[in-house]
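Here is the structure we will look at, set down as structure tokens.
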Amino acid sequence: MDEKLLKTIAESKYLVALTGAGVSAESGIPTFRGKDGLWNRYRPEELANPQAFAKDPEKVWKWYAWRMEKVFNAQPNKAHQAFAELERLGVLKCLITQNVDDLHERAGSRNVIHLHGSLRVVRCTSCNNSFEVESAPKIPPLPKCDKCGSLLRPGVVWFGEMLPPDVLDRAMREVERADVIIVAGTSAVVQPAASLPLIVKQRGGAIIEINPDETPLTPIADYSLRGKAGEVMDELVRHVRKALS
């Protein structure tokens, strides 16, 4: 393990992380853009946008119920556990994720920002009542709001929708404080998440990229570690723990 990399992490004043679908892929949750990605079997425009939901809510809900079932049955992997350990060590201050599962939290991470919402949450299309669910709904029937009776929808951000302003503001505040960012398992193409590491870089901070493949972020990353997030993060945290002891 690169000693300079370990020093960068151990001596960081405010380290944050940005994680994407590649982190949860090792838990059996399909990615969207990998070779075996979810979008290879389904057209995203058919399923993950407001128009598709308005046109055929049952079809969209069936797909999301299937995804929710996968998430609820999945277990955190070595990457999730490693990020939680970095937080326990006092090194990682905040974890920003593009993932809509709760595997970071179940691994023990506490300060997590979900940019794209969560499959654990459903919300009303009319009154905005939202609540957490413990299991995937059985479709049909379509789930209805217990307050106003309107149709419920998954609590995620769809294509064509804006990120909740408070969530994006919080993420921006975190990266503006950061002197190091670990970017793991993300294709670095989905905005505005892809711009977050650039803010750290522009402010003189370091980017540590972890990905099996090169991404648009690779040319400007200070460190690019090739491999699966679970394997790389597990080894990285073991070395960081030693460096801190």
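The backbone N, Cα and C atoms fix where each Cβ goes, glycine too.
Residues annotated as domain 'Deacetylase sirtuin-type' in Swiss-Prot, with sequence analysis given as evidence: 1-243. On the 0 to 100 pLDDT scale, the domain 'Deacetylase sirtuin-type' (1-243) averages 94 in this prediction.
Sequence-distant contacts of Asp101 (mutagenesis position), defined as residues of its own chain at least six apart whose C-beta falls under 8 angstroms from its C-beta, comprise Ser24, Ser27, Ile29, Val71, Ala74, Ser118, Leu119. The NAD(+) binding site feature in Swiss-Prot is assigned to 20-39, 98-101, 185-187, 211-213, Ala229.
Quoted from Swiss-Prot, the note on mutagenesis experiment Ser24 to Ala is: Reduces activity 6-fold. Reduces affinity for NAD 10-fold. In the three-state DSSP scheme, Ser24 (mutagenesis position) is classed as helix.
Annotation of the mutagenesis experiment Glu45 to Ala in Swiss-Prot: No effect.
Per Swiss-Prot, substrate binding site is recorded for Tyr64, Arg67, and the stated evidence type is sequence analysis. Annotation note: Tyr64 (substrate binding site) sits in a helical segment as assigned by DSSP.
Quoting Swiss-Prot on the mutagenesis of Asp101 to Asn: Reduces activity 80-fold. Reduces affinity for NAD 10-fold.
Swiss-Prot lists Cys124, Cys127, Cys145, Cys148 with the feature Zn(2+) binding site, giving experimental evidence as the kind of evidence. When other Cβ atoms within 10 Å of the Cβ of Cys145 (Zn(2+) binding site) are tallied across all protein chains shown, the result is 20.
A mutagenesis experiment is reported in Swiss-Prot for this position, Phe159 to Ala, and the note states: Reduces activity 20-fold. Over all protein chains present, the Cβ of Phe159 (mutagenesis position) has 13 other Cβ atoms lying within 10 Å.
One mutagenesis experiment catalogued in Swiss-Prot, Met162 to Pro, is accompanied by this note: Change in substrate affinity; when associated with Y-191 and M-216. Of all Cβ atoms in the protein chains displayed, 8 besides its own lie within 10 Å of the Cβ of Met162 (mutagenesis position).
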Problem set entry | Shell of the Zn(2+) site beyond Cys124, Cys127, Cys145, Cys148, same chain only (C-beta within 8 angstroms of their C-beta centre) | Thr125, Ser126, Asn128, Asn129, Asp146, Lys147, Gly149, Ser150, Leu152
Problem set entry | Using Cα positions only, nearest of the binding-site residues to Met162 (mutagenesis position) (Gly20, Gly28, Arg67, Cys145) | Gly20
For this session: Starting from each candidate's C-beta and looking 10 angstroms out, tell me which of the binding-site residues Gly20, Gly28, Pro212 has the most other C-beta atoms.
Result: Gly20
